[in-house]
Amino acid sequence: MEKAFRPHFFNHGKPDANPKEKKNCHWCQIRSFATHAQLPISIVNREDDAFLNPNFRFIDHSIIGKNVPVADQSFRVGCSCASDEECMYSTCQCLDEMAPDSDEEADPYTRKKRFAYYSQGAKKGLLRDRVLQSQEPIYECHQGCACSKDCPNRVVERGRTVPLQIFRTKDRGWGVKCPVNIKRGQFVDRYLGEIITSEEADRRRAESTIARRKDVYLFALDKFSDPDSLDPLLAGQPLEVDGEYMSGPTRFINHSCDPNMAIFARVGDHADKHIHDLALFAIKDIPKGTELTFDYVNGLTGLESDAHDPSKISEMTKCLCGTAKCRGYLW
């Protein structure tokens, strides 16, 4: 497969190359990313002759869909910290909703850290154990802040941290692995896609030939949803991210009942809580070449009882993760 694309690259680099064909080329889409030279994405198939869906498009940021409400500019605000170091402490406005640190890693002075990441030593830049275990939301600084792009509280904003390889598995379609070691607590990448309304998500489910299959690619942005919220953007039905036809490499990550990564809600500008990022962090050390996985249905209950109900089992989707902790069914 890799050899077959060498002339493909060459032809797309010619002045008379077909622009439409180049635009729809997965390899050209990947090569256009600013991070490609340092953190390349590769596609490898050593199992069969399958190719990625030609209708799929690689993107490096989520796309806001039709009728998706966005916060008014007057509600947007960033921190006014005098230095990047200030963005680790309770005085940083971006961290107002983070719980103060209370472990042995806390600042030795009077100020308490609310910062989600370790700030020094071998764990610098990794997600703190407290946050990793609780899966509480992560609040970061952003482009509207006074701090620099090197601020230690802009981990997710700076983007993917490792090269990734999309590969063909023996029995689960495409999967993703990393050619370098990943540390526990390390940010890997975001789950990207088209951000759509709940009504549009339901319409797409209804139009899908296999509704349950569509759910594999739809993720609700419901971390902050609250029908009693005074913020109308949070009181309504949550938006959803559809990664089926436009996404990044994480779209191809498979499910596991014993995963090595987990999704965290990451907030930049607090006015954008309803369209928060879905950030993937390693929850254990991941040796290079290991398939990356996360739990598609983390927190879902009732699967075991449904699996023993003859009226429901025929509609359930079998899990193929093959781990010792496999629940038997995805949903």
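From the backbone N, Cα and C atoms, a Cβ is placed for every residue, glycine too.
Features reported for this protein in Swiss-Prot:
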BINDING   Cys79, Cys81, Cys87, Cys92  Zn(2+) 1 binding site
DOMAIN    162-297  domain 'SET'
BINDING   Arg172, Gly173, Trp174, Asp215, Tyr217, Arg251, Asn254, His255  S-adenosyl-L-methionine binding site
MUTAGEN   Tyr191 to Phe  Reduces enzyme activity by 97%
MUTAGEN   Tyr191 to Val  Reduces enzyme activity by over 99%
MUTAGEN   Asp222 to Glu  Reduces enzyme activity by over 99%
MUTAGEN   Asp222 to Gln  Reduces enzyme activity by 97%
MUTAGEN   Asp222 to Lys  Reduces enzyme activity by 97%
MUTAGEN   Arg251 to His  Reduces enzyme activity by over 99%
MUTAGEN   Phe281 to Tyr  Converts the product-specificity of the HKMT from H3K9me3 to H3K9me1/2
MUTAGEN   Phe294 to Tyr  Reduces enzyme activity by 20%
DOMAIN    315-331  domain 'Post-SET'
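Each residue contributes its Cα atom, and for Phe281 (mutagenesis position) and Cys81 (Zn(2+) 1 binding site) those atoms are 27 Å apart. Tyr191 (mutagenesis position) has a Cβ environment of 20 other Cβ atoms inside 10 Å. Secondary structure from DSSP puts Asp215 (S-adenosyl-L-methionine binding site) in a helix. In this structure the C-alpha atoms belonging to Arg172 (S-adenosyl-L-methionine binding site) and Asp222 (mutagenesis position) are separated by 28 Å. Comparing C-alpha positions, Gly173 (S-adenosyl-L-methionine binding site) sits nearest to Phe294 among the recorded positions Cys81, Asp222, Phe294. Counting only residues at least six positions away in the same chain, the Cβ atoms of Thr293, Phe294, Asp295, Tyr296, Val297, Cys319, Cys321, Leu330 sit under 8 Å from the Cβ of His255 (S-adenosyl-L-methionine binding site). Ranked by Cα separation from Tyr191 (mutagenesis position), the binding-site residues Trp174, Tyr217, Asn254 are led by Tyr217.
Counting every protein chain shown, the Cβ of Gly173 (S-adenosyl-L-methionine binding site) has 11 other Cβ atoms within 10 Å. Other Cβ atoms within 10 Å of the Cβ of Asp215 (S-adenosyl-L-methionine binding site) number 18 in total over all chains.
Looking only at Cα atoms, Cys81 (Zn(2+) 1 binding site) sits nearest to Arg251 among the recorded positions Trp174, Tyr217, Arg251, Asn254. Of all the Cβ atoms in the protein chains shown, 21 others lie within 10 Å of the Cβ of Arg251 (mutagenesis position). For the domain 'Post-SET' (315-331), DSSP puts the residue distribution at 0 helix, 2 strand, 15 coil. Cα of Asn254 (S-adenosyl-L-methionine binding site) to Cα of Asp222 (mutagenesis position): a distance of 22 Å. For the recorded site, Cys87 (Zn(2+) 1 binding site), the DSSP three-state label reads helix. All protein chains included, Tyr217 (S-adenosyl-L-methionine binding site) registers 18 other Cβ atoms within 10 Å of its own Cβ.
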